[in-house]
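Novice: Here it is, the structure, as structure tokens.
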Amino acid sequence: MHKKYFIGTSILIAVFVVIFDQVTKYIIATTMKIGDSFEVIPHFLNITSHRNNGAAWGILSGKMTFFFIITIIILIALVYFFIKDAQYNLFMQVAISLLFAGALGNFIDRILTGEVVDFIDTNIFGYDFPIFNIADSSLTIGVILIIIALLKDTSNKKEKEVK
């Protein structure tokens with residue numbers, strides 16, 4: 001018999017990501033001034049202390065009330081989807097846990113300081129990507145995993161229809 005929910009795994013992932021996110025942000029905020037930067041991998045990765053009071057790329061800068069409301073709605077929706085749509089599906093539960101942790105990590109920053117600490121500064125194929133953090137990475141990986149899970153589910157349904 002398959003497990004319906006992988007609660008322990010899901011909580012462990014979410015707690016690890018939130019703690020890792022918050023610890024790294026704390027280290028950056030307490031040891032570097034905004035704008036300070038150092039190179040980790042030449043021409044590819046820097047650690048740069050940055051603050052963002054908006055979303056990705058500074059979109060909706062200063063709209064904290066909006067972010068509070070939308071984040072609470074998203075967190076509740078993720079719990080709902082975890083319970084309703086991710087039954088027996090460890091892959092989907094991991095994806096939702098990563099999304100939850102990423103949203104919560106940035107939400108904690110917004111509540112405590114009114115802005116998000118960003119510090120991962122990459123240059124990918126000559127494009128200076130916007131500075132981000134562990135929570136943002138968790139959100140991105142979670143979205144990618146959800147897309148993979150949905151594509152796989154769609155593919156499996158088509159295979160069953162053919163048979």
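Each Cβ is built from the backbone N, Cα and C atoms, and glycine gets one as well.
Nope, none of those substitutions made it into this model, it's the original residues.
This is the feature table in Swiss-Prot:
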- ASN52 to Gln: Retains 71% of wild-type activity (MUTAGEN)
- ASN52 to Ala: Retains 7% of wild-type activity (MUTAGEN)
- GLY54 to Pro: Loss of activity (MUTAGEN)
- GLY54 to Ala: Small increase in activity (MUTAGEN)
- ARG110 to Lys: Retains 50% of wild-type activity (MUTAGEN)
- ARG110 to Ala: Loss of activity (MUTAGEN)
- ASP118 to Asn: Loss of activity (MUTAGEN)
- ASP118: active site (ACT_SITE)
- ASN133 to Ala or Gln: Retains 3% of wild-type activity (MUTAGEN)
- ASP136: active site (ACT_SITE)
Novice: Rank aside, I only need the closest one: which of the mutagenesis positions ASN52, GLY54, ARG110, ASP118 has its C-alpha nearest to that of ASP136 (active site)?
Specialist: ASP118
Novice: Show which residues of the chain containing GLY54 (mutagenesis position), separated from it by at least 6 in sequence, have their CB under 8 Å from its CB.
Specialist: LEU60, SER61, GLY62, LYS63
Novice: Sort out the sequence-distant neighbours of ASN52 (mutagenesis position) for me: same chain, 6+ apart, CB within less than 8 Å of its CB, listed by position.
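Specialist: Same-chain residues close to ASN52 (mutagenesis position) (Cβ under 8 Å, separated by 6 or more) are GLY58, SER61, GLU115, VAL116, ASP118, ILE131.
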Novice: What Cα-Cα separation, expressed in whole Å, is found between ARG110 (mutagenesis position) and ASN133 (mutagenesis position)?
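Specialist: Between the alpha carbons of ARG110 (mutagenesis position) and ASN133 (mutagenesis position) there are 14 Å.
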Novice: Could you check what DSSP calls ASP118 (mutagenesis position) once collapsed to helix, strand or coil?
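Specialist: Assignment for ASP118 (mutagenesis position) reads strand.
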Novice: So for ASP136 (active site), how many other CB atoms are inside 10 Å of its CB?
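Specialist: Taking all protein chains shown, ASP136 (active site) has 21 Cβ neighbours within 10 Å.
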Novice: Count the Cβ atoms, other than its own, that fall within 10 Å of the Cβ of ASP118 (mutagenesis position), considering every protein chain shown.
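Specialist: Taking every protein chain into account, the count is 23.
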